[in-house]
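J.: I have a structure I would like to understand better, so I am pasting it below and will then ask my questions one at a time.
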Amino acid sequence: MAENWKNCFEEELICPICLHVFVEPVQLPCKHNFCRGCIGEAWAKDSGLVRCPECNQAYNQKPGLEKNLKLTNIVEKFNALHVEKPPAALHCVFCRRGPPLPAQKVCLRCEAPCCQSHVQTHLQQPSTARGHLLVEADDVRAWSCPQHNAYRLYHCEAEQVAVCQYCCYYSGAHQGHSVCDVEIRRNEIRKMLMKQQDRLEEREQDIEDQLYKLESDKRLVEEKVNQLKEEVRLQYEKLHQLLDEDLRQTVEVLDKAQAKFCSENAAQALHLGERMQEAKKLLGSLQLLFDKTEDVSFMKNTKSVKILMDRTQTCTSSSLSPTKIGHLNSKLFLNEVAKKEKQLRKMLEGPFSTPVPFLQSVPLYPCGVSSSGAEKRKHSTAFPEASFLETSSGPVGGQYGAAGTASGEGQSGQPLGPCSSTQHLVALPGGAQPVHSSPVFPPSQYPNGSAAQQPMLPQYGGRKILVCSVDNCYCSSVANHGGHQPYPRSGHFPWTVPSQEYSHPLPPTPSVPQSLPSLAVRDWLDASQQPGHQDFYRVYGQPSTKHYVTS
């Protein structure tokens, strides 16, 4: 009731501008109150007409801001009610020697404060409730119910808040709601958050893988497109070569025609030159004979005149052969070239007939794998060397892939049967159905391995077993022998069963490594290469609270 009264009273003391309790309240002529700083800033932002922010009444000039003394006194008294008293200092109840030290932790169930040095002492004390629940001493006030002055040890599922027992069961605000112990609910929330975290990490990894695939595919397509561009350029260079060859042949036709014409022209010139030499020779003889006619003695013998006249008559009576001149019909020749140009232009001017989409995005359907992404990431954490988990195309896969087909302990002469994934082969006797979905090989294939080091687990009936190269677990070479169920996969290793679930007594910690069935594949390799004693309880390089069976 008092809390409701305070809330109602506080609503009347809130500034309409800053929505906080008044600070130096002033009153306008319209009787509305504001903080002096708030109304000053509001009027400073609006350089135009001055108005009241609440009733919107306009003023011709800025009115005087009078301090509301009555409201100021009420605000001061209200603020005095909300001044929290400093909490009393808590001291450790376990300190017996000297003055008690200030408490660092407070157990909400036992209501016992303790210092840092006595935290373990308090945890060892018997608790009648569900166990001790320690919080920081500074957070005790936050864990206290302001209405009932009791610690909030329950969690209301409806309101999603921590409540005390009086709020839940004794006519409280949360009566009838589903409640749970706050520690139990905290563990449930932690498990739920861890599960969601694993899912989100798996989704993040999947998205990262998709992005990597997209980036890789982008680079691959860019390389292919660049290669295609080069091939297209070579094709067009061939087209240019064809055009150059056609141009060469066309020019060669012109050159041949010109050479033929020049040959005919030279023959005509040679023939006319011979006729000219003959005419010049006769003309010279005729001129010489004409000079002799000046003397009358010439007439003594005129036979030479008759002979010369006959020759001259023969030379002048024969007609000259008609001269052949060149006639170049360039239009006819250019028409033939224009026909080729038109055909080529018609072929090239048309739109490029792109074939059926030669580059498109197609969905990538992931192939089914035998283990989930979380299991593979868990395995990759144990084995950070990515090359060790490569398939048969990798260095290790090639080394042990061949060993899987050779005759060895537990798989000699056995046919290979396909597993659930198309990437693995498992050795099976007599073509039986596969009991494991990954490649397997005997531990003797490891460095410094021998037949004496073949692992023998009691729950497998003393049978020789193989080691899975992907899941890092044991599997038998016999399919469902003796009615046994398929052997556990990673995450359910038979040699990592907690002590409360394993019925057999745990053996003492060995001082030296003997047969190493309790170690992971990577530790087998390390055990053969590193001197000294192997730490059986640090399988993956980190401390572990689980029990490991080594027999």
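Cβ coordinates are placed from backbone N, Cα and C, and glycine is handled just like the others.
Annotations per Swiss-Prot:
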MUTAGEN   Cys15 to Ala  Complete loss of ubiquitination activity on MAP3K7/TAK1
MUTAGEN   Cys15 to Ser  Complete loss of ubiquitination activity on TICAM1
MUTAGEN   Cys18 to Ser  Complete loss of ubiquitination activity on TICAM1
MUTAGEN   Cys18 to Ala  Complete loss of ubiquitination activity on MAP3K7/TAK1
MUTAGEN   Cys30 to Ser  Complete loss of ubiquitination activity on TICAM1
J.: From the Cα of Cys30 (mutagenesis position) across to the Cα of Cys18 (mutagenesis position), what is the distance in angstrom?
T.: 19
J.: Per 10 Å Cβ neighbour count, which of the mutagenesis positions Cys15, Cys18, Cys30 ranks highest?
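T.: Checking each of Cys15, Cys18, Cys30, the winner is Cys15.
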J.: I want to verify one value. Collapsing DSSP to three states, which class is Cys18 (mutagenesis position)?
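T.: It is coil.
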J.: Could you round the CA separation between Cys30 (mutagenesis position) and Cys15 (mutagenesis position) to a whole angstrom and send it over?
T.: 15
